[in-house]
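Q: Below you'll find the structure I mean.
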Amino acid sequence: MSPARGDANASVARASGGSSNGAVTADEVVVQVDDSDENRENLRDRDRADKLEKLEKDAHARSQTQTQVQAPPVTVSSFRSANGDAIRAYRSETALTMKPRPRGSTSSTPTTTIPPLRPGRPSSPESPSLKRLSPRYSPTILASRTSRFSNRTGIRDSQSPSPILADEMVGRESLRKRPATSNTPAPKTPTPKNTEWTVDKIASALSVLAEEVPQNHSRLVNFLLEETEKRAPQPRHLSKTDPFAHMKSKAIDANRPRPEGVPTMDVKFKQHSGEYGKSRNSGRRFQYPVVCIKPDREPVPPYRFHHAEIRKNILALNSQLNFVPHLRDVDPNSAEEQKYSAWLMDLENLDSKSGFKIQPRSQKIAKRAQAEYAATLAPYLEPWLRKLNIEGCTKSNLIRFMASQPESDDSMTPQQKSNLLDTYSDDMGSPQAVRNASMFTEAWDRVFNDQSKLRRVALRDILMLDKNVEPIFDNKRAKDAPGSQKPPDEALMQKVIDALGSYTTLGCLICFSHDCEHGEIERDNQKRCFSLEEIGGLMPSLRRKWAAQIEQRQKTEGGSANAPPAHPPCRNECYRIHGTGDPNQQVPPWSENEVGTLEWMFATIGYSQTLRPECFVGAILGRPCWDVHRKLQELDLRLPPVEPRTIPKQKSLPWYDRRKKQLMSDWADATITHEHAVRELFAPCHHDGPCTAANGCPCASAGTHPVLCERFCLCTAEECPLKFTGCACHSSGKTCLQRQREGRPCICVQLNRECDPTLCKGCGARERADPENAYDEVLHSTGCQNVALQRGAAKAVVLGKSQLEACGYGLFAAEDIEEGEFVIEYTGELISHDEGVRREHRRGDVFDEENKVSYLFTLLEQEGIWVDAAIYGNLSRYINHATDGNIMPKIMYVNHEWRIKFTAIKDIKAGEELFFNYGDNFPNLTKKLVERNEQSGAETTPQQPKRANGAATQRATARKTTSKAKGEGIGFDDDDRDGNDSDPDDLWMGDQQQQQQQQQQQQQQQQQQQQQQQQQQQQQQQQQAQKPQPSTSHQPQSRAERSSTETGSEEISPDKQLRRENHDAQRQLLHQFQQQEQQQQQQQQQQQQQQTLPRKEPKKEELEEEIDLDAPRRSRLKRRLEALKGDSSSGGSANEQPPVKKPSRRGGARPGAGRKPKHRPPGAKGKDSKGKKGPSSSAGATTGAGSGESSGVNETGEEEVAVNGKSDSKDEAKEEETDKEKEEDEKVNEKDREKGRDSLSSPTEEPIAFLPVTKSAPSPAKKQASSPTKISDSNRTTSKNTSSNNNNNTNNNNNNNNNEFPSPVISPRKTRSSDHLTNSQPAALSPSATTRKRKASDLTSDTHLSAAGKGSDPSTMTTTTTTTTTTTSSSSSSSSSSSSSSSSSKAQPILEEKGDDDDENNEPITSPLKRQKTSSSLSSSHSMSVFSEAKEGVNGAVPGSGRNLRSSGVKVDSSGLNSTSLSQERGEKHEKHEKEKPKEKKGEKERERERDRSEEADEELLPMDRSMRKRQKPARYRDEGE
């Protein structure tokens, strides 16, 4: 056969298997090529019109007679297999052979056998899809469907043409190449005949074309299956026999009884069918015998969510419930199914409240099927339009027609409609095209949008999937319609804005990418990028840039803005050398895109001195520089005029200096920049003028407190006082820390942000924030230490089973971590709070609500932004909860994004589990769950031990809550470390020593509780459980032990005698449970009187009279006594333990109450106790009964004073009042007024602050002795020597369970009490401090001193300040023996004193350490001075100086047993003081003489009156100490 010429008779037939009706049953195609002379002759006659007309009629007649043939062969006019050309088929009805070739037949013509064109094509009759398109249609080649398991020789190779393409080519040729009429020769490319299309014809044609969709889908699936089978791996079985092939089912008939002793399992098989895949109820149940296996290994903890590891947070849109969560199979019409359905309704209601359109599940399934069907039909639209060849009916015209319909107005905005019409304005058709588009749309909806079909889709749904239509409905920037003629500069800027619109909208200002995770989700559930649109768009940024360039050029050159550039000419034939070049030189013409690039680059470069647009654009486009310069002159491009900037001078803020880069005092109260959780998010400011609230600056008017302007704001440091300019740290040594060796702390650290590599230039943050230097330890050993998150070098951590029972997994440290080091970042999806609530509810198990797992973390509470680490996150999601954790989360501001950083708060060894206190870090749902389980756990959980060595308490659990809660917090069982079931070989839980210590500790605590219950029969258990102490701490002694220790002592110290006398005077006011110990005090009192001088014993009536005097200044005290009596009487029934007197903010049962604060102006009136300010506020009168006696520091830093017993009534005290004492009181007041002693203390004095420490130096008792300490009347004490024992004995006497806090310690520096927020710390008061501060508080208090018995150090003493109506007898009478032993194990309480330089006379500060040296010159023991001062406090003498020794008349030697006249001691001190008089200052002499004059009236003054005088410490004590 000649491949170049001739129209050979080629017939395509199938090798039949002997079918009578000519059906095709063969698996191969046979092509017969007829190259005979007769055929050639027929080709010559083809051009004759009469011959063709006759042949056409004959062919038409034959086609009607052979309609029964299923697969007729097709004649191929030419077949070129040698060169691989495509098949070309010419319709020749004369050569058409309709007979199938029988099996085994022969022919004289050569026959060529080829494989089928398309494997797997089903055997079917001629496709009517193409036959109905034209009456002159000829059948195309139809290949038979090969079996998937047939011979591989019939599979098409990759080089063979696609059968779909071949069909389409044959169809096109058949439609296009029609025979010419008999009078005219046939043209080479005949013009198709125009068809008058109607809606019915189009619908019929679309119905035929629709049949291709399932056929092509089946071909595609078959092809994919066969290709997969070819690439399937070979089986690698060890044996060719299948051991399970002959295995029979061991199912037991459910109707038969179960065999005894054989465990079985019920299995139900369900078949899902019907609409939407619902299961049938006719499932059969089978029973299978099973063998229960218990492995020797511990099972791996289960978890529900497998996370995808991410390094940074990612944005997540609000998502609707797309599928129904499957928890487990439930029986139909059961209670579980109803509960499950109700839960699904709750999920849908949450979506509805969030703004989503809720549809029934059936509609959702139908809509999903509709979307899938639309995606399937979308690729067929354009090919079908080309086949139908309808005039003007193109896809563009269909989109324009869709946009112009009235029903489209409801689904699109006018702007979107305008954008659609403008986008497809280039292909505007004729009116006939519009009519055809309307007919095609109607026909499409008739065929594919039938309401009776499950899968239906409208033409609009197909067109909306177009790649040009979808972005228009995605909030794309609208293009301005062409308007009137604009000036050249405005027209240029409009072109630049249009050209750079995508960069302006999508370009991120942080990472400079166009698809990143920076930005936020708007309310319409659309992402808003952090781009130039956030700061006003492109034009404001360009204008500011031009203005800055002009100012810089004027400063450097002093010329105009059009001055020549300073940089040298470029090497690309620069225009500065060649000008506009040779005009005769041929250059390529400029395209439209090149001109646009030149325009927007010209505007972007602006007035730069270092870069010219000619040189830059020439390098980009590959053109000579002079060519670009010539084009610029042709275009005559000019920038719009720029107004010069006027920078007004702005003063620095009082709390922030942008030039010094530091924060001033009280900055935390002036701004909320550092409080990320409560601040609001504002777009960077881009206004004109200064950044002030009056000018509308969002940064300056951010609520009541401004925030600093960030580097993305368009303001500058010259004009904005709020502009953040980075830190001023240097790069030598380790810098950017909270506490630095030199200079102020880093401002970035203070503001809870990491150093900005752009702004912080001195500390080296740029090099250390580079990820390439993340593991360069040498570089990070110096310089900035505040770029941990930007560095991204987390500590090595591993995942393992948590130490908390039923908690699943936990995170463990794989290396040693020092305190303050960065551990890991908490990453996840950034979601809104509404989305977080829905996700939390979806993940819950409706059948097991207690087992909920939460991975939500509150990032910005004010803005409602959470971090969800359930699906996307890192290993930090496994960190569990503990009250005392070893790491702490912190929200940091890092380059305009907020991130969560975990830092170690203590040293962590490798292998320790990481914990942190969830607290308020987790959102509402988790928080409520935690609180609920805490309440349930507190009610049902016994006391849990605390881990030894100060480790974190494991009673709190992780975020993974469970119904097995038995502990506090969220509630789980005790840690295995606290039990007896821990494995000693376990790496994480083998700690036998700690377990033994905890067991011993539990036994000791139980014994102590039993002893306390026996001694305190009327006392019930306290409301709060006793908190455990480490095994190394000292356990308080019980009352029985202290009583036995004191009664067994052979000798009584003088200071104990004073306490007995004081208790005897108040014996009738004590609680009932203290009466037994009062009898022991009376016996010891007789022995004490033999060793001490006789003294007047205060009577009960006198003490009551001091409380209930009718003077106006005691009115506040009366109200407090009444409140105290009411509280004690009401709370006594429930808990008979004496109430604890709780101090108010400015008053209460504490020394120095009622004094003016420092910030209070003189003459300012205090407020009464009815909820107002004042020294006797009833708010701090008492605490709840049963809370235990305690002594410490309240929330304002002032001392809490322990109060025992009950107060007597006001009337009873008045009845016992005597006239003689009234007269004495009036005389004393008269003397005070004469001597000017009624003045209050200086309002500049401040109360005492306590500093907690962990341990104290075990110094000997004699070294601790010091001179009597001076007590200021402004709520300060300076007792150092007795503070440790005071604290121990106060706790032992008042609250045996209150040993959880460390003892307060003296700090020699000045400290405000408000600087320390230590709550409920024991207060240690010296005798002089107790008496003096008691007088200042309108509450007549007595001083109880506790001294050691025989064998005890007399320097270890305790004072407990209590009111007369609520004092303790025996509880504070026998604590010296325990205090001496506890002083070595517990911290020495040392009180902090504010120096006298803050007082009126500005005396220098006296260190408590210096006062210790004074004891050697005053007395030989510390107990002497304390005893003398305490005695003076009870009898009326003013303590605080050496004159108390003279008035008391008692001297005690170093052993505390021998006594002499105190007047002699006073005389010795006076003589020594006279020798040192030249050293004293004038002010000190005057104050000393005033104190000497006041000593005569000290015995007569009431404690309340004495408290109103200011007492200064004699200077001689300081001189002697120095």
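The count begins at 1 with the first shown residue.
Every residue, even glycine, has its Cβ placed from backbone N, Cα and C.
Quick paste from Swiss-Prot:
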type    : residues                       : note
MUTAGEN : Pro325 to Ser                  : Impairs allosteric activation by H3K27me3
MUTAGEN : His326 to Ala                  : Impairs allosteric activation by H3K27me3
MUTAGEN : Asp329 to Ala                  : Impairs allosteric activation by H3K27me3
BINDING : Cys570, Cys574, Cys615, Cys625 : Zn(2+) 2 binding site
DOMAIN  : 658-780                        : domain 'CXC'
BINDING : Cys685, Cys699, Cys709, Cys713 : Zn(2+) 4 binding site
DOMAIN  : 795-919                        : domain 'SET'
MUTAGEN : Glu840 to Ala                  : Leads to loss of the autoinhibition and enhanced catalysis toward all the methylation states of H3K27; when associated with D-852
MUTAGEN : Lys852 to Asp                  : Leads to loss of the autoinhibition and enhanced catalysis toward all the methylation states of H3K27; when associated with A-840
MUTAGEN : Phe922 to Ala                  : Leads to a complete loss of activity
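If you look at the structure here, what lies around each of the features I listed?
A: Long-range Cβ proximity for Pro325 (mutagenesis position), meaning a same-chain Cβ under 8 A and a gap of 6 or more residues, is found for Arg842. The secondary structure of Pro325 (mutagenesis position), as reduced to three states from DSSP, is coil rather than helix or strand.
Within the same chain, no residue at least 6 positions away from His326 (mutagenesis position) has a Cβ under 8 Å from its Cβ.
There are 10 other Cβ atoms within 10 Å of the Cβ belonging to Asp329 (mutagenesis position).
Mapped onto three states, the DSSP output places Cys570 (Zn(2+) 2 binding site) in coil.
The average pLDDT computed for the domain 'CXC' (658-780) is 88.
Packing around Cys685 (Zn(2+) 4 binding site) is summarised by its Cβ count: 23 other Cβ atoms lie within 10 angstroms of its Cβ, all protein chains included.
Packing around Glu840 (mutagenesis position) is summarised by its Cβ count: 23 other Cβ atoms lie within 10 angstroms of its Cβ, all protein chains included.
Counted within 10 Å of its Cβ, the other Cβ atoms near Lys852 (mutagenesis position) come to 18, all protein chains included. DSSP assigns Lys852 (mutagenesis position) to coil in the three-state reduction, outside any helix or strand.
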Q: Given Cys574 (Zn(2+) 2 binding site) and Cys713 (Zn(2+) 4 binding site), what distance in Å do their CA atoms have, once rounded to a whole number?
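A: Rounded to a whole number, the Cα-Cα distance is 38 Å.
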Q: In sequence order, what residues of the same chain, 6+ apart, have a Cβ less than 8 Å from the Cβ of Cys615 (Zn(2+) 2 binding site)?
A: Cys570, Asn572, Cys574, Cys625
Q: What's the number of neighbouring CB atoms sitting within 10 A of the CB on Cys699 (Zn(2+) 4 binding site)?
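A: Cβ-Cβ neighbours of Cys699 (Zn(2+) 4 binding site) within 10 Å number 25.
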Q: Just give me the nearest neighbour of Cys713 (Zn(2+) 4 binding site) among the mutagenesis positions Asp329, Glu840, Lys852, Cα to Cα.
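A: Result: the closest of the mutagenesis positions to Cys713 (Zn(2+) 4 binding site) is Glu840.
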Q: Mind telling me which of the binding-site residues Cys570, Cys574, Cys709, Cys713 has the densest Cβ neighbourhood, counting other Cβ atoms within 10 Å?
A: Cys709
Q: Taking just the CA atoms, what is the gap between Glu840 (mutagenesis position) and Cys709 (Zn(2+) 4 binding site) in Å?
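A: Cα-Cα distance, Glu840 (mutagenesis position) to Cys709 (Zn(2+) 4 binding site): 36 Å.
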Q: Going by C-alpha distance, which of the recorded positions Asp329, Cys685, Cys699, Cys709 is nearest to Lys852 (mutagenesis position)?
A: Asp329
Q: Suppose the Zn(2+) 4 site is Cys685, Cys699, Cys709, Cys713. Which further residues of the same chain have a Cβ inside 8 angstroms of that site's Cβ centroid?
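A: Along the chain, the qualifying residues are Phe682, Pro684, Cys691, Cys697, Pro698, Ala700, Leu708, Glu710, Leu714, Cys715, Cys720, Leu722, Lys723.
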Q: What three-state class does DSSP give Cys709 (Zn(2+) 4 binding site)?
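A: Once the DSSP labels are grouped into three classes, Cys709 (Zn(2+) 4 binding site) ends up as strand.
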Q: To the nearest whole angstrom, state the Cα distance for the pair Asp329 (mutagenesis position) and Cys699 (Zn(2+) 4 binding site).
A: 56
Q: Give me the sequence-ordered set of same-chain residues, not including Cys570, Cys574, Cys615, Cys625, with a C-beta within 8 angstroms of the centroid of the Zn(2+) 2 site's C-beta atoms.
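A: Going along the sequence, the neighbours appear as Pro569, Arg571, Asn572, Glu573, Tyr575, Arg576, Arg612, Glu614, Gly618, Ala619.
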Q: Neighbour count, 10 Å Cβ-Cβ cut-off, for Cys625 (Zn(2+) 2 binding site): what number do you get?
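A: Total other Cβ atoms inside 10 Å, all chains included: 25.
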Q: Just to be sure I understand, if DSSP states are collapsed into helix, strand and coil, how many residues of the domain 'CXC' (658-780) fall in each?
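A: Per DSSP, the residues of the domain 'CXC' (658-780) fall into 15 helix, 7 strand, 101 coil.
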Q: How does the domain 'SET' (795-919) divide up by DSSP, counting helix, then strand, then coil residues?
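A: Taking each residue of the domain 'SET' (795-919) in turn, the totals are 14 helix, 51 strand, 60 coil.
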